[in-house]
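Undergrad: Below you will find the structure I want to go over with you.
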Amino acid sequence: MLSGWSVLKGGNMKYWDKALLSLFMCVSTLSIAATHAVAMEGMQMTKEAREIIAHPKGTKESRGVISLQDYIVEEQAMYDWLFKNHPIFTKYGGKTVGKLVVKDRGEEWIEEGRGNDFSKASKRSGGEGFSSMMYRVARNSTLQYPNKFIGPEKCGECHPAQYETWSRSRHATTIRFPGEHPEVNNKLNDPVFDKDTASILPQGITPDVVYCTVGHIRTKFGFFDAWLLRGTYHVEGGLLKNGTGQIVAGGNQWQRTWALNLSPEVAKKIKKWVPDFPVTLEEYGDNGGYVRGLASYAAKYKKSMSFQASTSYCEVCHPWKFDFKNESEFYAALGNAKELQKHTISKGVSCEECHGAGGHLEGGSGLLISNCERCHQRFSYSPDLMRNNPLNAGKPDLALSSKFKSMGPGCGSEGSQTYFTAHYEKGMRCATCHDPHDVTGNVTGEKGIKGVSYNSEQGYLSSLYSKPKLKKECTDCHKEQAYIQSKADTHSKNSCASCHMPFMMSCENFYAIQFQDQAGFDTQRRAHIWKIDVDPARKSLVAGSTSKDPRDGKDWHFERNEEGRNFVDLMWACARTTWADKDQAEAKGCHSPVVSELKETLHFKDQKQVYNEVMGWQTPVKDKFTQVKVGIQGLYSLLEVKKLAPSDKTRVYELIEKAQDTVDLIEKDGSWGMHGFKYTKQRLDAAVEYINEAQRIMKKSL
């Protein structure tokens, strides 16, 4: 071997150098190819999905019906395709700044919300069944071909009124193609507000490689790329369509609150009150990005990103359907945004998502239902609620809470919040109050916001608020409360929802600004709980026992009162900070230390301060209420033993009835002056005088 080497070396040194260089290049090329192959081959679905795929409990073919596990099995082909064909692998060689973390239906539909733990606590299937905590799965997914969808325009032929109201609702536009964004003049790569804030699409992502955006300017915008992969990344130093630059985890989701409302000046104001509140980009940490207003959602900035097909998460509640005849046509179109858009037969929460493919038409699926729970009853199982309440033993359903996004109740959890309220127990459901065809109402767009283009035909698209049209108002049922509130002065312009349905829900999982004890600041949607808990310390939202630090976001859940129901604590009811609540804006910011226009002494920075203020109203009312009740009881006792002239007796009874009317009104109202302090006190003062006059008549007749 050595002699041969020597001969070659001595015989033709120049030739041998070239040979070595060629050999080195071949080895390098093989190494790179091997690296790419490993990157692709190393990608696999989650252990939950793999376990179900490997050990199915029967099959769709054997049962004749599709069940939860079959939805997970059918997604395998989608992930196999993505692992081979997404540009992350074909153009970038699997190299990303930040780790790829696969998320699929197995994890989202089985494990998320502690589904496996709930199954073990359940008696169903001997504790070995499946439990989809977050979703009531749609009957049809985009992976099933052919489907019977005909599209909302076809439904509108026979249901024109319903179509028109639906078409101008946010349900209709939750999914939009590039070119359908009049509120920003379709400039998806330009900063929306100031030049130092984010654009709707992140760096390196151009409209031609985007299938759709998700969301509205009121809250957030995300995107799905042309391969129907969730946009959890951006591209630095190049463009996705060219395969240039580098894929970077996070910095992917446009956030209205951060981009518009949380200016550095506002952030500094909050930081004086909340020392850990972030001001600089660096202080937003994993949740931040490269520019103000573009957060890392389903990602940690430059550390990790979810590799997640549309089929496993967002598409459940932000759906679309294609008219492809078979799977081959579908997979042939993936990667071509225009082709996917051309074959989209419905998008958004359209008619057939609730009423079934084809609706009631001959050949359709025949479903004539409303299916709000599919998207608005996201649960999460809480071991803490099971342990902490003896009444819950053996009843895992009573230990359910809502799906939380870190420390805040997530979007789509309205129904799971309502589930543990007196309203739900009495039979109230979503459609009791809401018209599912007209969920947005007659919303007026913003005309004076820099960067927002007002369009009169689609005004709601440029609106920063949401005021849904309601079939039934609070006052239709709560007449005593409505009557007293109509007499109020201090809170006369407040709606019921202002206090009883505070904006405390997170759409964005913007955990960097979630400070729940201070009732802020990642707050885009109304809570659906209603019951205000008057307590100096008890909190609506609490960390789980597994949390080493409350800010780690582990197992946060709704606390329960003595009746086992959810409640709104005083800080959230009176002093929350949100920029999404039209009612709060019209009420001069209520008592928020950040946005309130009231005098400084009415800016409440902790719950004890709110409680003391409430006691200042309720205590004198309760004292006088007790005085009136005792007085009435005393008069009835005297009437049993004293004889009065008929006219005096009649007058005493009249006075007692007047006092009792006030007692009944105050008792049914239940706010002890909070709905209208002065009027409540005036009624009680009058009731005291009725008692006094009745007592004088009794004494005169002795």
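Cβ atoms are placed via backbone N, Cα and C, with glycine included.
The noted changes are left out; the structure has the residues it started with.
Keep in mind it's a predicted model, so treat the numbers as computed, not measured.
Annotation source Swiss-Prot lists heme c 2 binding site at Cys314, Cys317, His318. If you look up Swiss-Prot, you'll see His423, Cys474, Cys477, His478 marked as heme c 6 binding site, on the strength of a large-scale study or a structure entry. As annotated by Swiss-Prot, heme c 8 binding site applies to His491, Cys574, Cys590, His591, with the evidence given as a large-scale study or a structure entry. Among the features that Swiss-Prot reports, heme c 7 binding site is placed at Cys496, Cys499, His500, His675. In Swiss-Prot, a mutagenesis experiment is listed as Cys574 to Ala, annotated with the note Impairs protein stability and abolishes sulfite reductase activity; when associated with C-587. Quoted from Swiss-Prot for the published mutagenesis Ala587 to Cys: Impairs protein stability and abolishes sulfite reductase activity; when associated with A-574. Among the mutagenesis experiments that Swiss-Prot reports, Ala587 to Ser is described with the note: No effect on protein stability and sulfite reductase activity. Where Swiss-Prot documents Cys590 to Ala or Ser as a mutagenesis experiment, the accompanying text is: Impairs protein stability. His591 to Ala appears in Swiss-Prot as a mutagenesis experiment; the accompanying note says: Impairs protein stability.
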Undergrad: Find the one among the binding-site residues Cys314, His423, Cys474, His478, His491 whose C-alpha lies closest to that of His500 (heme c 7 binding site).
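TA: Out of the listed candidates, the nearest Cα belongs to Cys474.
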Undergrad: Have a look around Ala587 (mutagenesis position) and count the other CB atoms within 10 A of its CB, chains all included.
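TA: Its Cβ shell of radius 10 Å holds 19 other Cβ atoms.
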Undergrad: Find the shortest Cα-Cα separation between Cys496 (heme c 7 binding site) and the binding-site residues Cys314, His423, Cys477, and name the residue that gives it.
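TA: Checking each of Cys314, His423, Cys477 against Cys496 (heme c 7 binding site), the shortest Cα distance is to Cys477.
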Undergrad: Counting distance between Cα atoms, which of the recorded positions Cys314, Cys317, Cys474, His491, Cys574 is nearest Ala587 (mutagenesis position)?
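TA: If we rank Cys314, Cys317, Cys474, His491, Cys574 by Cα distance to Ala587 (mutagenesis position), first place goes to His491.
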Undergrad: Any idea what the Cα distance is from His591 (mutagenesis position) over to Cys477 (heme c 6 binding site), rounded to a whole Å?
TA: 28
Undergrad: Please report the Cα separation of His423 (heme c 6 binding site) and Cys499 (heme c 7 binding site) in Å, rounded to an integer.
TA: 17
Undergrad: Whole-number answer please: how many Å between the C-alpha atoms of Cys499 (heme c 7 binding site) and Cys574 (mutagenesis position)?
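TA: About 6 Å separates the two Cα atoms.
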Undergrad: Going along the chain, which residues six or more apart from His478 (heme c 6 binding site) have their CB under 8 A from its CB?
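TA: For His478 (heme c 6 binding site), the qualifying residues are Cys496.
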Undergrad: Drop a 10 Å sphere on every Cβ of the recorded positions Cys314, Cys574 and tell me which sphere holds the fewest other Cβ atoms.
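TA: Among the recorded positions Cys314, Cys574, the lowest count of other Cβ atoms within 10 Å belongs to Cys314.
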Undergrad: Rounded to the nearest Å, what's the C-alpha distance separating His675 (heme c 7 binding site) and His491 (heme c 8 binding site)? Just drop the number here, would you?
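TA: About 7 Å separates the two Cα atoms.
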Undergrad: Using a 10 angstroms cut-off on Cβ to Cβ distances, just flag whichever of His423, His591, His675 is the loneliest among these recorded positions.
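TA: Taking His423, His591, His675 as the recorded positions, the minimal 10 Å Cβ count falls on His423.
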Undergrad: Spatially, and counting Cα to Cα, which of the recorded positions is closest to Cys477 (heme c 6 binding site)? Options: Cys314, Cys317, His318, Cys590.
TA: Cys590
Undergrad: Beyond Cys496, Cys499, His500, His675, what residues of that chain have CB atoms within 8 A of the centre of the heme c 7 site's CB atoms?
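TA: The answer, listed by sequence position, is Cys474, Gln481, Gln485, Asn494, Ser495, Ala497, Ser498, Ile532, Ser671, Met674.
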